[in-house]
Amino acid sequence: MKYLNLVFVLQLLISIKYASFGRAFSLFEDDTTFANLDKQLKLPQNTQQTLKLDRLNHDDPLFTTFISSVDTDYSLRLRTVDPSKLGIDTVKQWSGYMDYKDSKHFFYWFFESRNDPANDPIILWLNGGPGCSSFTGLLFELGPSSIGADMKPIHNPYSWNNNASMIFLEQPLGVGFSYGDEKVSSTKLAGKDAYIFLELFFEAFPHLRSNDFHIAGESYAGHYIPQIAHEIVVKNPERTFNLTSVMIGNGITDPLIQADYYEPMACGKGGYHPVLSSEECEKMSKAAGRCRRLNKLCYASKSSLPCIVATAYCDSALLEPYINTGLNVYDIRGPCEDNSTDGMCYTGLRYVDQYMNFPEVQETLGSDVHNYSGCDNDVFTGFLFTGDGSKPFQQYIAELLNHNIPVLIYAGDKDYICNWLGNHAWSNELEWINKRRYQRRMLRPWVSKETGEELGQVKNYGPFTFLRIYDAGHMVPYDQPEASLEMVNSWISGNRAFSDLSTLENAS
């Protein structure tokens, strides 16, 4: 997740053509509705700049094109990636684009499982932002290799494709190698595009339709994944592919509840010592109540404006005090690394950007775009000005559970921005058919079957599981690769309660 740079956010909001912005912020003092705010605030007409691209010829003869059987305006380009050229992995790989006419082009990279690709599950991985590339997951967290300082791949023995085939999709439009003339600035629109991609993918790989299929991601994927799963449940009731579960790591899914847990996390109630003074903690605690009122107005409104205001206030009041400490918003244990990419705090992400901009890498993958960036500010700004970040998506998690589709909410317990306290809280308050039974379950130790070490805490009832992972920040696979792999292997094997098999029935 690319956290909101507070100066950047405030500059954007000040650019709104409104004579007295303070008049809008006076609403924070009471529970006044936003009945007249639509007339008072005027959003810029163009909140997302047109992409400036250096494009290659996408009529590349190395691509095979599959035309959608449902809508011929959509197609999927597919090419084999020679594993020996890049050395990311030795397994079979494909890359390409989903195209919509000449206006939208979504890039993906697909890796077969290292184990049994004909029968192993398939996982779609999504990073967050909004506006950040899923190649962060591929080349920095959980993929077959990471990129070293010498720009060479480093084999990852804990890759999630050890026992699953992995799809890394660059979405929404404008992220990474994806491009187009249209603008996508809401989770709802992004979800529709991702769903169509999945339909086309399984048309191109029909032998995989019966395999278990999981959607996984982190951070802002806590928005994306519920929306995509909702699209599948609503539009694909006969399941032309087999949606088996979803997994969300350190996600932002229910902003109203999660915002209440910044102060506890910063002030010593999340298992780590306080990083703010008692005075700052008291001030933040008071601000949380005001943030909650604004988020309630956002949830109740059909307009984006209350959500934009909620985002601006809550981030200023609840993120800025923490950011001023100099600590990493993704890992409360220390500051950002030196020489890291802008706003992302990790030097290794700079290596990924450099690697993906090598002409030989782009040529091997068949990219239509020469300029790669791990996070796109235009996409981020577009989502900001729809208020998307403050909108709720937990209702679609309830929909999945009520359809008996398993959901895993996992969280590294040293993250601040999407911390484990907030994720535990919203999952506990989720309205679904077995809410009360789930609430009665207590967190219990999650113990490694490999080492016998306690890796975290787990809570489960039926299809719903919450997992706290010790000593991991925002990106669990990066901080705890062994635990991350054990987690995903257990989950996709059907052990939803993360229990010893002898006690699994009682635990679930």
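Glycine is treated like the rest: Cβ placed from N, Cα and C.
Taking the Cβ of Asn163 (mutagenesis position) as centre and 10 Å as the limit, one finds 18 other Cβ atoms among all the protein chains shown. Recorded in Swiss-Prot as a mutagenesis result, Asn163 to Gln carries the remark: Reduces the glycolation level.
When secondary structure is read from DSSP and collapsed to three states, Ser219 (mutagenesis position) falls in the coil class. Under its mutagenesis annotations, Swiss-Prot gives Ser219 to Ala the following note: Leads to partial block in enzymatic activity.
The feature active site is assigned by Swiss-Prot to Ser219 (among others), with experimental evidence given as support.
Classification of Asn242 (mutagenesis position) by DSSP places it within a strand. When other Cβ atoms within 10 Å of the Cβ of Asn242 (mutagenesis position) are tallied across all protein chains shown, the result is 15. In Swiss-Prot, the entry for mutagenesis Asn242 to Gln states: Reduces the glycolation level. The structure shown retains the original residue.
Recorded in Swiss-Prot as a mutagenesis result, Asp415 to Ala carries the remark: Leads to partial block in enzymatic activity. According to DSSP, Asp415 (mutagenesis position) is assigned to coil rather than to any helix or strand.
What Swiss-Prot lists as active site is Asp415 (among others), and the listing cites experimental evidence. Its own atom aside, the Cβ of Asp415 (mutagenesis position) has 31 Cβ atoms within 10 angstroms in the protein chains shown.
Residue density at Cys418 (substrate binding site): 27 other Cβ atoms are found within 10 A of its Cβ, drawing on all protein chains shown. As annotated by Swiss-Prot, substrate binding site applies to Cys418, Met475, with the evidence given as similarity to another entry.
For the mutagenesis experiment His474 to Ala, the note given by Swiss-Prot reads: Leads to partial block in enzymatic activity. The secondary structure of His474 (mutagenesis position), as reduced to three states from DSSP, is coil rather than helix or strand.
Among the features that Swiss-Prot reports, active site is placed at His474 (among others), with the record citing experimental evidence. Around His474 (mutagenesis position), a 10 Å sphere centred on its CB holds 28 further CB atoms from the protein chains shown.
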Asp415 (mutagenesis position) versus His474 (mutagenesis position) - Cα distance in angstrom: 5
Closest of Asn163, Ser219, Asn242 to Cys418 (substrate binding site), Cα positions, mutagenesis positions only: Ser219
From recorded positions Asn163, Ser219, Asp415, Met475, the one whose Cα lies nearest Asn242 (mutagenesis position): Asn163
Euclidean distance between Cα atoms of Asn163 (mutagenesis position) and Met475 (substrate binding site), Å: 20
Cα-to-Cα gap, Asn163 (mutagenesis position) vs Ser219 (mutagenesis position), nearest whole Å: 24
Fewest other Cβ within 10 angstroms of its own Cβ, chosen from the recorded positions Ser219, Met475: Met475
